Amino acid sequence: MDEKTKKAEEMALSLTRAVAGGDEQVAMKCAIWLAEQRVPLSVQLKPEVSPTQDIRLWVSVEDAQMHTVTIWLTVRPDMTVASLKDMVFLDYGFPPVLQQWVIGQRLARDQETLHSHGVRQNGDSAYLYLLSARNTSLNPQELQRERQLRMLEDLGFKDLTLQPRGPLEPGPPKPGVPQEPGRGQPDAVPEPPPVGWQCPGCTFINKPTRPGCEMCCRARPEAYQVPASYQPDEEERARLAGEEEALRQYQQRKQQQQEGNYLQHVQLDQRSLVLNTEPAECPVCYSVLAPGEAVVLRECLHTFCRECLQGTIRNSQEAEVSCPFIDNTYSCSGKLLEREIKALLTPEDYQRFLDLGISIAENRSAFSYHCKTPDCKGWCFFEDDVNEFTCPVCFHVNCLLCKAIHEQMNCKEYQEDLALRAQNDVAARQTTEMLKVMLQQGEAMRCPQCQIVVQKKDGCDWIRCTVCHTEICWVTKGPRWGPGGPGDTSGGCRCRVNGIPCHPSCQNCH
């Protein structure tokens, strides 16, 4: 088949498609060309051979790394393979030059229709293989030019070449430079190599300032550096300005959120009590508490009702009130803060709590002295070089050596008078003798801290001194804990340390 006959067949097919598609301009151009060439034609009407309704095509996609994925495409049987490639390019970003279609076990060509390959109903399958683009220099300009040429080919113009906009007027020939025959225009200036970084995944050439691939969104190589002399174009400047504005708004919103959180914490810290914001259950009385009805302890975040916390404070024998939470695993060692206690109690109960703390501090100190005036609350911490204490409450002078008030007598006169009165006081003498017998028989003992006489009524071997509140092990006649207080096993009886009781006769000293 000669070149003229082949060209005539192509123009006839283009005329057929233009008439079927209603394109008057293309049909007129094809008809004029056929008439000028005096090509013999036979025109006849025929029914529609390719259905035009939309169907769903099942496509298996595989790349050069043997990664496979299945997708569904909505197509028409009269679509060409070139149109199918353009659709995949627009929807998924894979350039047509990288697409290789296999339909009906045949390699599909661009100008062939899907109907010619047997794609006629829903569920028909096709195979798409994505070629590696490592050896292909892709850029947006070439992709756009290829797409325009493909659209012209669909219209029947296969031998056209896209030229830049505006007329190109050849200049006068230079003297002394002969022109080669057959060449009416000078050679086109080759385009400079594209500036940018090549995506390691799809090999697309991206602009230097872009942080990720425009095609596959892969991150820019860390080793790439933007050329110092590079000037971004208008599109890049707009994108960079948008990124800067987004970053500024993000930083502004973050700062506003931080300031709001700070103000919220300041307002929360100014409150004496932290109330619950969600429904909770008191672990002591098991009452279900609505938001705002319970108190959340600041130190340990355990939640209780007000009544249980008030009862815990009133019944506490310590200056520091512990959290009442306890279960089968552990008991909480957190403490209630002073402002929490003050907010929970009435003024009278809070004053009693303060008095209890002062009393405990006085009794637990080895250098404290309480005024001997009956019902007087005055006391002090004394030093070795001080022998007298003037009570700030009752204003009586206490002798720290005799531990008594003898304002009209000196120490010698007072002790002689005391011995004389003891000989004549039968009740005082009987009490002294009874205490001595109890100490000798082991029915009583002296507190290892304040030396007062204490005794155990019944039950376990743990007792507490009523004066200095020292915890005592009855069976060892010594303190239960070390100098650090409850839980300090560096001293005391060290009961149950390594599972060993403090004494063979120990009856649980806690």
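Glycine is no exception: its Cβ is also placed from the backbone N, Cα and C atoms.
Original residues fill every noted site, and no substitution is shown.
Feature annotation from Swiss-Prot assigns domain 'Ubiquitin-like' to 55-119; the stated evidence is sequence analysis.
In this structure, Cys282 (mutagenesis position) belongs to neither helix nor strand by DSSP; it is coil. The 10 Å shell around the Cβ of Cys282 (mutagenesis position) contains 21 further Cβ atoms across the protein chains shown. Swiss-Prot documents Cys282 to Ser as a published mutagenesis change and attaches the note Binds to IREB2 in iron-treated cells. Reversed iron-induced down-regulation of IREB2. No ubiquitination of heme-loaded IREB2; when associated with S-285.
Neighbour density for Cys285 (mutagenesis position): within 10 A of its CB lie 12 other CB atoms from the protein chains shown. The annotation that Swiss-Prot gives for the mutagenesis experiment Cys285 to Ser reads: Binds to IREB2 in iron-treated cells. Reversed iron-induced down-regulation of IREB2. No ubiquitination of heme-loaded IREB2; when associated with S-282.
Per Swiss-Prot, the feature Zn(2+) 2 binding site maps to Cys300, His302, Cys323, Cys332. Under the three-state DSSP scheme, His302 (Zn(2+) 2 binding site) falls in the coil class. For His302 (Zn(2+) 2 binding site), the same-chain residues lying six or more positions away in sequence with a CB closer than 8 A to its CB are Pro283, Val296, Cys323, Phe325, Cys332, Gly334.
Summarising the annotation, Swiss-Prot assigns Zn(2+) 3 binding site to Cys371, Cys376, Cys391, Cys394. In the three-state DSSP scheme, Cys371 (Zn(2+) 3 binding site) is classed as coil.
Residues annotated as active site in Swiss-Prot, with sequence analysis given as evidence: Cys460. Taken residue by residue with DSSP, Cys460 (active site) is part of neither helix nor strand, so it is coil. Long-range Cβ contacts of Cys460 (active site) within its own chain (separation 6+, distance under 8 Å): Gln507, Asn508, Cys509, His510.
Of the recorded residues, Cys282 (mutagenesis position) and Cys394 (Zn(2+) 3 binding site) place their C-alpha atoms 46 Å from one another.
The Zn(2+) 2 site, placed at the center of the C-beta atoms of Cys300, His302, Cys323, Cys332, has further neighbours from the same chain whose C-beta lies within 8 angstroms: Leu297, Glu299, Leu301, Ser322, Pro324, Phe325, Ser333, Gly334.
Here the Cα atom of Cys300 (Zn(2+) 2 binding site) is found 19 Å from that of Cys285 (mutagenesis position). For the pair Cys285 (mutagenesis position) and Cys376 (Zn(2+) 3 binding site), the C-alpha distance works out to 40 angstrom.
Neighbour counts of Cβ atoms within 10 Å were compared for the binding-site residues Cys300, Cys323, and the top value is held by Cys323. For the Zn(2+) 3 site, the Cβ centre of Cys371, Cys376, Cys391, Cys394 serves as reference, and the other residues of the chain with Cβ at most 8 Å from it are Lys372, Thr373, Lys377, Gly378, Pro392, Val393, Phe395, His396, Asn398. In three-state terms derived from DSSP, Cys391 (Zn(2+) 3 binding site) belongs to neither a helical nor a strand segment and is classed as coil.
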